[in-house]
Amino acid sequence: MAVQVVQAVQAVHLESDAFLVCLNHALSTEKEEVMGLCIGELNDDTRSDSKFAYTGTEMRTVAEKVDAVRIVHIHSVIILRRSDKRKDRVEISPEQLSAASTEAERLAELTGRPMRVVGWYHSHPHITVWPSHVDVRTQAMYQMMDQGFVGLIFSCFIEDKNTKTGRVLYTCFQSIQAQKSSESLHGPRDFWSSSQHISIEGQKEEERYERIEIPIHIVPHVTIGKVCLESAVELPKILCQEEQDAYRRIHSLTHLDSVTKIHNGSVFTKNLCSQMSAVSGPLLQWLEDRLEQNQQHLQELQQEKEELMQELSSLE
(Lines of atoms letter the chains of each structure in order from A and count residues from 1; the text may use other names and numbers.)
(Lines give C-alpha, C1' and ligand atoms only; values in the text may rest on other atoms or scores of the structure.)
Protein backbone atom coordinates (compact mmCIF):
# COMPACT_ATOMS: atom_id res chain seq x y z
CA MET A 1 0.00 0.00 0.00
CA ALA A 2 1.41 3.36 -1.08
CA VAL A 3 1.90 6.10 1.48
CA GLN A 4 0.62 9.56 0.60
CA VAL A 5 3.35 12.05 1.43
CA VAL A 6 2.74 15.77 1.77
CA GLN A 7 5.84 17.55 0.55
CA ALA A 8 6.77 21.02 1.74
CA VAL A 9 8.69 21.50 -1.52
CA GLN A 10 7.66 19.99 -4.85
CA ALA A 11 10.79 20.77 -6.89
CA VAL A 12 14.19 22.45 -6.79
CA HIS A 13 15.65 24.54 -9.60
CA LEU A 14 19.43 24.72 -9.33
CA GLU A 15 21.24 27.25 -11.52
CA SER A 16 23.96 25.61 -13.62
CA ASP A 17 26.68 27.98 -12.39
CA ALA A 18 25.80 27.18 -8.77
CA PHE A 19 25.82 23.48 -9.70
CA LEU A 20 29.32 23.95 -11.15
CA VAL A 21 30.59 25.46 -7.89
CA CYS A 22 29.05 22.62 -5.84
CA LEU A 23 30.61 20.01 -8.12
CA ASN A 24 34.06 21.61 -8.02
CA HIS A 25 33.85 21.84 -4.23
CA ALA A 26 32.83 18.19 -3.89
CA LEU A 27 35.66 17.04 -6.17
CA SER A 28 38.27 19.13 -4.36
CA THR A 29 38.55 16.77 -1.38
CA GLU A 30 38.56 12.99 -1.67
CA LYS A 31 39.20 11.90 1.92
CA GLU A 32 36.78 14.13 3.86
CA GLU A 33 33.32 15.50 3.30
CA VAL A 34 32.85 19.14 2.34
CA MET A 35 29.83 21.36 2.88
CA GLY A 36 28.21 24.63 1.91
CA LEU A 37 24.97 26.60 2.03
CA CYS A 38 22.54 27.38 -0.78
CA ILE A 39 21.24 30.90 -1.39
CA GLY A 40 18.01 31.45 -3.30
CA GLU A 41 14.29 31.97 -2.97
CA LEU A 42 11.13 29.93 -2.46
CA ASN A 43 8.34 30.62 -4.94
CA ASP A 44 4.72 29.49 -4.77
CA ASP A 45 3.52 28.90 -8.34
CA THR A 46 -0.28 28.57 -8.48
CA ARG A 47 -1.56 25.58 -10.45
CA SER A 48 -5.18 24.79 -11.22
CA ASP A 49 -4.74 21.43 -12.93
CA SER A 50 -1.92 19.15 -11.82
CA LYS A 51 1.29 19.07 -9.86
CA PHE A 52 4.44 18.87 -11.98
CA ALA A 53 7.63 17.15 -10.93
CA TYR A 54 10.45 18.64 -12.96
CA THR A 55 13.42 16.66 -14.22
CA GLY A 56 16.43 17.49 -16.33
CA THR A 57 14.84 16.63 -19.69
CA GLU A 58 11.18 15.95 -19.06
CA MET A 59 8.10 16.96 -17.10
CA ARG A 60 5.94 14.38 -15.38
CA THR A 61 2.36 15.00 -14.37
CA VAL A 62 1.36 13.58 -11.00
CA ALA A 63 -2.26 12.64 -10.53
CA GLU A 64 -2.53 14.60 -7.30
CA LYS A 65 -4.42 17.94 -7.56
CA VAL A 66 -2.87 20.85 -5.72
CA ASP A 67 -3.45 24.56 -5.45
CA ALA A 68 0.19 25.69 -5.42
CA VAL A 69 3.56 24.24 -6.29
CA ARG A 70 6.38 25.34 -4.00
CA ILE A 71 9.65 25.50 -5.93
CA VAL A 72 13.02 26.33 -4.40
CA HIS A 73 15.25 28.35 -6.76
CA ILE A 74 18.95 28.11 -5.86
CA HIS A 75 20.91 30.97 -7.43
CA SER A 76 24.27 30.72 -5.64
CA VAL A 77 26.12 28.85 -2.92
CA ILE A 78 28.44 29.72 -0.06
CA ILE A 79 31.43 27.45 0.53
CA LEU A 80 31.90 26.87 4.24
CA ARG A 81 35.21 26.53 6.01
CA ARG A 82 35.53 23.30 8.01
CA SER A 83 36.78 23.66 11.56
CA ASP A 84 36.87 19.87 12.01
CA LYS A 85 37.69 17.53 9.13
CA ARG A 86 35.92 14.17 9.30
CA LYS A 87 35.63 11.39 6.79
CA ASP A 88 31.94 10.71 7.37
CA ARG A 89 30.46 13.87 8.91
CA VAL A 90 30.21 17.63 8.47
CA GLU A 91 28.81 20.25 10.82
CA ILE A 92 27.57 23.80 10.30
CA SER A 93 28.07 26.19 13.19
CA PRO A 94 25.51 28.88 14.16
CA GLU A 95 28.13 31.52 13.29
CA GLN A 96 28.32 30.19 9.73
CA LEU A 97 24.54 30.23 9.39
CA SER A 98 24.46 33.80 10.64
CA ALA A 99 27.18 34.86 8.19
CA ALA A 100 25.31 33.15 5.36
CA SER A 101 22.10 34.98 6.28
CA THR A 102 24.00 38.27 6.19
CA GLU A 103 25.37 37.40 2.75
CA ALA A 104 21.85 36.52 1.56
CA GLU A 105 20.61 39.91 2.72
CA ARG A 106 23.41 41.58 0.76
CA LEU A 107 22.48 39.65 -2.36
CA ALA A 108 18.82 40.55 -1.85
CA GLU A 109 19.75 44.23 -1.89
CA LEU A 110 21.85 43.81 -5.03
CA THR A 111 19.31 41.78 -6.99
CA GLY A 112 16.09 43.19 -5.58
CA ARG A 113 14.81 39.64 -4.99
CA PRO A 114 13.94 37.93 -1.68
CA MET A 115 17.19 35.97 -1.31
CA ARG A 116 17.76 33.84 1.77
CA VAL A 117 19.39 30.61 2.88
CA VAL A 118 17.23 27.88 1.32
CA GLY A 119 19.34 24.76 1.84
CA TRP A 120 22.68 23.08 2.40
CA TYR A 121 24.86 20.69 0.47
CA HIS A 122 27.68 18.30 1.29
CA SER A 123 29.69 15.58 -0.40
CA HIS A 124 29.82 11.81 0.01
CA PRO A 125 33.25 10.72 -1.31
CA HIS A 126 33.47 7.01 -2.14
CA ILE A 127 30.06 6.23 -0.55
CA THR A 128 26.41 6.11 -1.56
CA VAL A 129 24.48 9.21 -2.55
CA TRP A 130 21.70 8.48 -0.06
CA PRO A 131 21.76 10.51 3.18
CA SER A 132 22.74 8.77 6.40
CA HIS A 133 20.52 8.76 9.48
CA VAL A 134 22.65 11.66 10.79
CA ASP A 135 21.98 13.62 7.59
CA VAL A 136 18.25 12.94 7.87
CA ARG A 137 18.14 14.09 11.50
CA THR A 138 20.18 17.20 10.67
CA GLN A 139 17.83 18.01 7.80
CA ALA A 140 14.82 17.56 10.10
CA MET A 141 16.36 20.02 12.56
CA TYR A 142 16.77 22.63 9.81
CA GLN A 143 13.19 22.10 8.66
CA MET A 144 11.94 22.89 12.16
CA MET A 145 13.17 26.43 11.51
CA ASP A 146 12.19 26.51 7.82
CA GLN A 147 9.89 23.97 6.16
CA GLY A 148 11.23 24.89 2.73
CA PHE A 149 14.84 24.06 3.66
CA VAL A 150 16.35 21.39 1.37
CA GLY A 151 19.49 19.26 1.44
CA LEU A 152 21.74 18.32 -1.49
CA ILE A 153 24.28 15.49 -1.57
CA PHE A 154 27.00 14.94 -4.18
CA SER A 155 28.43 11.43 -4.28
CA CYS A 156 31.80 11.54 -6.03
CA PHE A 157 34.87 9.40 -6.65
CA ILE A 158 32.57 6.49 -7.49
CA GLU A 159 33.84 4.05 -10.13
CA ASP A 160 31.52 2.04 -12.34
CA LYS A 161 32.57 -1.60 -12.03
CA ASN A 162 31.59 -2.43 -15.61
CA THR A 163 33.05 0.52 -17.52
CA LYS A 164 35.79 1.44 -15.01
CA THR A 165 34.84 5.10 -15.38
CA GLY A 166 34.12 7.62 -12.67
CA ARG A 167 30.61 8.80 -11.91
CA VAL A 168 29.06 11.62 -9.93
CA LEU A 169 25.62 11.08 -8.40
CA TYR A 170 23.57 13.78 -6.74
CA THR A 171 20.29 13.96 -4.89
CA CYS A 172 18.06 16.50 -3.17
CA PHE A 173 16.02 15.49 -0.14
CA GLN A 174 13.94 16.56 2.82
CA SER A 175 13.01 14.81 6.07
CA ILE A 176 9.51 13.89 7.19
CA GLN A 177 8.02 11.98 10.10
CA ALA A 178 8.36 8.25 9.49
CA GLN A 179 5.23 6.33 8.56
CA LYS A 180 4.44 2.81 9.71
CA SER A 181 4.86 1.62 6.15
CA SER A 182 6.48 3.19 3.15
CA GLU A 183 7.79 2.15 -0.21
CA SER A 184 10.49 3.28 -2.55
CA LEU A 185 9.23 4.96 -5.68
CA HIS A 186 12.41 5.36 -7.74
CA GLY A 187 16.16 4.96 -7.63
CA PRO A 188 19.05 7.43 -7.44
CA ARG A 189 19.81 9.99 -10.09
CA ASP A 190 22.95 9.92 -12.24
CA PHE A 191 23.62 13.53 -13.29
CA TRP A 192 20.58 14.68 -15.32
CA SER A 193 18.01 12.06 -14.27
CA SER A 194 15.45 12.62 -11.51
CA SER A 195 13.55 10.43 -9.09
CA GLN A 196 11.63 10.31 -5.86
CA HIS A 197 12.62 7.94 -3.08
CA ILE A 198 11.36 7.22 0.42
CA SER A 199 13.01 4.98 3.01
CA ILE A 200 12.67 4.68 6.77
CA GLU A 201 15.80 5.37 8.80
CA GLY A 202 16.66 3.07 11.69
CA GLN A 203 16.22 5.39 14.65
CA LYS A 204 14.33 5.33 17.89
CA GLU A 205 10.57 5.01 17.53
CA GLU A 206 9.86 8.45 18.97
CA GLU A 207 12.52 10.13 16.83
CA ARG A 208 12.20 8.30 13.53
CA TYR A 209 12.42 10.29 10.31
CA GLU A 210 12.41 9.22 6.71
CA ARG A 211 13.94 10.90 3.72
CA ILE A 212 11.95 11.94 0.71
CA GLU A 213 13.77 12.92 -2.44
CA ILE A 214 12.83 16.19 -4.08
CA PRO A 215 12.93 16.35 -7.92
CA ILE A 216 15.72 18.68 -9.01
CA HIS A 217 16.18 20.50 -12.30
CA ILE A 218 19.44 22.07 -13.48
CA VAL A 219 18.68 25.44 -15.09
CA PRO A 220 21.17 26.10 -17.93
CA HIS A 221 23.05 29.42 -18.08
CA VAL A 222 25.21 30.76 -20.90
CA THR A 223 27.33 32.80 -18.50
CA ILE A 224 28.43 32.33 -14.90
CA GLY A 225 27.05 34.79 -12.37
CA LYS A 226 29.27 37.16 -10.43
CA VAL A 227 28.38 35.63 -7.06
CA CYS A 228 29.08 32.06 -8.22
CA LEU A 229 32.33 33.22 -9.81
CA GLU A 230 33.40 34.75 -6.50
CA SER A 231 32.56 31.48 -4.71
CA ALA A 232 34.61 29.47 -7.22
CA VAL A 233 37.61 31.76 -6.75
CA GLU A 234 37.19 31.56 -2.97
CA LEU A 235 37.52 27.74 -2.94
CA PRO A 236 41.36 27.56 -3.07
CA LYS A 237 41.60 30.21 -0.35
CA ILE A 238 39.28 28.27 1.96
CA LEU A 239 41.14 24.99 1.38
CA CYS A 240 44.44 26.73 2.14
CA GLN A 241 43.03 28.26 5.33
CA GLU A 242 41.84 24.83 6.48
CA GLU A 243 45.33 23.38 5.99
CA GLN A 244 46.90 26.32 7.83
CA ASP A 245 44.51 25.94 10.76
CA ALA A 246 45.25 22.22 11.04
CA TYR A 247 49.00 22.80 10.86
CA ARG A 248 48.93 25.56 13.49
CA ARG A 249 46.95 23.38 15.90
CA ILE A 250 49.50 20.59 15.62
CA HIS A 251 52.51 22.91 15.62
CA SER A 252 51.34 24.59 18.83
CA LEU A 253 51.69 21.35 20.80
CA THR A 254 54.64 21.63 23.19
CA HIS A 255 55.52 17.94 23.51
CA LEU A 256 56.50 17.47 19.84
CA ASP A 257 60.17 16.86 19.05
CA SER A 258 62.08 18.50 16.21
CA VAL A 259 61.83 15.55 13.83
CA THR A 260 58.05 15.39 14.24
CA LYS A 261 57.75 19.12 13.61
CA ILE A 262 59.83 18.82 10.44
CA HIS A 263 57.66 15.92 9.30
CA ASN A 264 54.46 17.91 9.97
CA GLY A 265 55.87 20.84 8.01
CA SER A 266 56.63 18.55 5.08
CA VAL A 267 53.09 17.13 5.14
CA PHE A 268 51.69 20.67 5.23
CA THR A 269 53.79 21.68 2.22
CA LYS A 270 52.80 18.51 0.35
CA ASN A 271 49.09 19.18 0.96
CA LEU A 272 49.38 22.76 -0.29
CA CYS A 273 51.19 21.62 -3.43
CA SER A 274 48.51 18.98 -4.04
CA GLN A 275 45.80 21.62 -3.76
CA MET A 276 47.64 23.87 -6.21
CA SER A 277 47.89 21.02 -8.69
CA ALA A 278 44.35 19.67 -8.30
CA VAL A 279 42.34 22.85 -7.61
CA SER A 280 44.16 26.13 -8.17
CA GLY A 281 45.86 25.15 -11.45
CA PRO A 282 42.74 23.88 -13.25
CA LEU A 283 40.69 26.79 -11.89
CA LEU A 284 43.22 29.31 -13.21
CA GLN A 285 43.30 27.59 -16.60
CA TRP A 286 39.49 27.60 -16.76
CA LEU A 287 39.36 31.31 -15.92
CA GLU A 288 41.96 32.11 -18.60
CA ASP A 289 40.02 30.08 -21.19
CA ARG A 290 36.83 31.83 -20.16
CA LEU A 291 38.51 35.24 -20.49
CA GLU A 292 39.77 34.38 -23.96
CA GLN A 293 36.29 33.21 -24.95
CA ASN A 294 34.72 36.42 -23.64
CA GLN A 295 37.25 38.58 -25.47
CA GLN A 296 36.56 36.74 -28.71
CA HIS A 297 32.83 37.16 -28.21
CA LEU A 298 33.37 40.87 -27.51
CA GLN A 299 35.26 41.28 -30.79
CA GLU A 300 32.44 39.57 -32.67
CA LEU A 301 29.90 41.91 -31.08
CA GLN A 302 32.00 44.96 -31.93
CA GLN A 303 32.31 43.82 -35.53
CA GLU A 304 28.57 43.25 -35.71
CA LYS A 305 28.00 46.73 -34.27
CA GLU A 306 30.22 48.31 -36.94
CA GLU A 307 28.36 46.47 -39.68
CA LEU A 308 25.01 47.62 -38.32
CA MET A 309 26.26 51.21 -38.05
CA GLN A 310 27.40 51.09 -41.68
CA GLU A 311 24.00 49.79 -42.78
CA LEU A 312 22.30 52.52 -40.77
CA SER A 313 24.48 55.25 -42.30
CA SER A 314 23.79 53.92 -45.81
CA LEU A 315 20.04 54.17 -45.20
CA GLU A 316 20.39 57.80 -44.19
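Glycine is treated like the rest: Cβ placed from N, Cα and C.
For HIS122, HIS124, ASP135, the entry in Swiss-Prot reads Zn(2+) binding site. Marked as domain 'MPN' by Swiss-Prot: 12-179. Among the mutagenesis experiments that Swiss-Prot reports, LEU23 to Arg is described with the note: Abolishes localization to sites of DNA damage and interaction with ABRAXAS2; UIMC1; SHMT2; BARAM2 and BABAM1; when associated with R-27. Looking at Swiss-Prot, the entry for mutagenesis of LEU27 to Arg says: Abolishes localization to sites of DNA damage and interaction with ABRAXAS2; UIMC1; SHMT2; BABAM2 and BABAM1; when associated with R-23. According to Swiss-Prot, the experimentally introduced change HIS122 to Gln is described as follows: Loss of deubiquitinase activity. The annotation that Swiss-Prot gives for the mutagenesis experiment ALA278 to Arg reads: Abolishes interaction with UIMC1 and SHMT2.
Feature map: annotations from Swiss-Prot on the structure.
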residue: LEU23; record: mutagenesis position; contacts (Cβ under 8 Å, 6+ apart): PHE154, VAL168
residue: LEU27; record: mutagenesis position; contacts (Cβ under 8 Å, 6+ apart): CYS156, PHE157, VAL168
residue: HIS122; record: mutagenesis position; contacts (Cβ under 8 Å, 6+ apart): GLU33, VAL34, MET35, GLY36, VAL90, ASP135, LEU152, ILE153, PHE154
residue: HIS124; record: Zn(2+) binding site; contacts (Cβ under 8 Å, 6+ apart): GLU33, ILE153, PHE154, SER155, CYS156
residue: ALA278; record: mutagenesis position; contacts (Cβ under 8 Å, 6+ apart): SER28
Practice problem: Note the mean pLDDT of the domain 'MPN' (12-179), expressed as a whole number. | Solution: 82
Quiz item: Helix, strand or coil at HIS124 (Zn(2+) binding site), per DSSP?
Solution: strand
Quiz item: If you take the centroid of the Cβ atoms of HIS122, HIS124, ASP135, the listed Zn(2+) site, which other residues of that chain have their Cβ within 8 Å of it?
Solution: GLU33, MET35, VAL90, SER123, PRO131, SER132, GLY151, ILE153
Quiz item: So for ASP135 (Zn(2+) binding site), how many other CB atoms are inside 10 Å of its CB?
Solution: 21
Self-check item: LEU23 (mutagenesis position) - helix vs strand vs coil (DSSP)
Solution: helix
